[in-house]
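K.L.:
First, the structure itself, so that you have it in front of you.
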Amino acid sequence: MSGSPVKRQRMESALDQLKQFTTVVADTGDFNAIDEYKPQDATTNPSLILAAAQMPAYQELVEEAIAYGKKLGGPQEEQIKNAIDKLFVLFGAEILKKIPGRVSTEVDARLSFDKDAMVARARRLIELYKEAGVGKDRILIKLSSTWEGIQAGKELEEQHGIHCNMTLLFSFAQAVACAEAGVTLISPFVGRILDWHVANTDKKSYEPQEDPGVKSVTKIYNYYKKFGYKTIVMGASFRNTGEIKALAGCDFLTISPKLLGELLKDNSKLAPALSVKAAQTSDSEKIHLDEKAFRWLHNEDQMAVEKLSDGIRKFAADAIKLERMLTERMFSAENGK
C-alpha cells in the first residue's frame with residue numbers, strides 16, 4: 001500500500017516541489033549530467049562549453065567541429081570561428097535530445113558592443129542549427145545585456161523571429177530596456193550580485209530573502225508582472241539553494257547540476273516566494289528608457305557596471321581559451337609542432 005498523501009508530500013524533493021510553480025532549467029554544457037534532473041530547458045555559455053570541451057566524453061564533438069571548420073576552409077581565423085560556432089551548436093543539439101524545451105546558445109561576448117555583428121552571428125548559429133535539423137523555435141540566442149545587445153535582441157525578435165535570452169543582466173535599467181525591446185527571456189544574475197556585495201561592503205552573509213541578488217530579481221519580476229510584460233524572467237547564477245528557494249515562483253530558474261543535486265536530496269517544504277498576484281500590489285512605477293536614460297540609470301548602479309564589464313571580460317577570456325585550444329588541435333600538426 002502506498003503511503004498517505006501527507007507523507008508522500010512530505011517526502012517530495014525540493015526540486016519536484018519547485019517544478020510545480022517554476023520552470024527548471026539546467027545550467028551546463030555537460031549534457032550527460034542532465035538526465036537525472038529532468039529539466040525543461042538548458043542554458044550554456046562560453047565558460048561551460050570550454051569546461052565540457054576538455055572532458056574526454058565530448059572529444060568526438062570537438063573533432064567534428066574541427067573537421068567542419070577545416071572543410072569550410074578560408075583563413076585560419078575563419079576556420080576557427082566556424083569550428084567554434086559548430087561546437088556550440090553540436091553541444092546544443094545533443095542537449096536538445098535530452099530535454100523537451102529549448103537550449104540557450106551564446107553569441108561571442110567580444111561582440112557585446114556591436115549590434116550588427118551580434119545579429120549576424122546569431123543568424124549564423126540559427127542557420128547551423130537548421131543544418132543540424134533543429135528549428136529556431138527550440139533555440140534561445142544569448143546576448144549580453146548592453147544597449148547594443150538589447151537592440152540586437154529587438155531586431156532578431158522582430159525581423160527574424162529568433163528568440164533571445166538576454167544575459168549578464170545586473171541592473172533594473174537593463175531589465176526595463178529588455179522588456180521594452182520585447183525579447184523572449186532575460187537572465188538576471190543572482191550569485192554574482194551577492195559576490196559583489198560580499199567583496200565591496202562590510203556585510204559578509206545574508207539570509208536568502210535579504211540577499212541583494214534575490215532582491216534584484218524579485219524587483220524585476222514584480223515590475224514585469226505588474227505592467228504585463230510577456231518577457232520571461234529566468235533567475236540565473238546561484239551560489240546556494242537558499243537563493244533558489246527564495247525565488248520559487250519565478251517564471252524560470254536556471255540551476256547548475258551541483259545545486260540541482262542538492263535540491264533533489266532536500267525534502268524540506270517549499271512554497272512560492274513570488275507570484276503574479278503579489279506583484280500587482282508591488283510599489284513599482286512604470287518608466288521608459290531611451291538610450292540616454294538607459295546609460296545614465298545603468299551607470300548609477302556601480303555594482304551592475306562592474307559586474308557587466310567583468311562578465312563580458314570573463315566570457316571573452318574563455319572564448320579566447322577555446323579558440324587557443326582549437327587552434328592547437330587544428331593547426332599544430334601541420335605547423336610541425
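Cβ atoms here come from the backbone N, Cα and C positions, even for glycine.
Keep in mind that this structure shows the original residues, not the substituted ones.
A quick note: this is a predicted structure, and the numbers were derived from the prediction, not measured.
Pulled these from Swiss-Prot:
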- Met1 to Ala: Leads to expression of isoform 2 only (MUTAGEN)
- Lys7 to Ala: Mainly expressed in the cytoplasm; when associated with A-8 and A-10 (MUTAGEN)
- Arg8 to Ala: Mainly expressed in the cytoplasm; when associated with A-7 and A-10 (MUTAGEN)
- Arg10 to Ala: Mainly expressed in the cytoplasm; when associated with A-7 and A-8 (MUTAGEN)
- Met11 to Ala: Leads to expression of isoform 1 only (MUTAGEN)
- Lys142: active site, schiff-base intermediate with substrate (ACT_SITE)
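A description of the local structural setting of each listed feature is requested, covering burial, neighbours and distances.
P.N.:
Its own atom aside, the Cβ of Met11 (mutagenesis position) has 10 Cβ atoms within 10 angstroms in the protein chains shown.
On its own chain, Lys142 (active site, schiff-base intermediate with substrate) has Thr43, Asn45, Ser104, Thr105, Glu106, Val107, Cys164, Asn165, Met166, Thr167, Ser187 as residues at least 6 apart in sequence with a Cβ closer than 8 Å to its own Cβ. DSSP gives Lys142 (active site, schiff-base intermediate with substrate) a strand state.
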K.L.:
Three-state secondary structure of Met11 (mutagenesis position) from DSSP?
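P.N.:
Its secondary structure by DSSP: helix.
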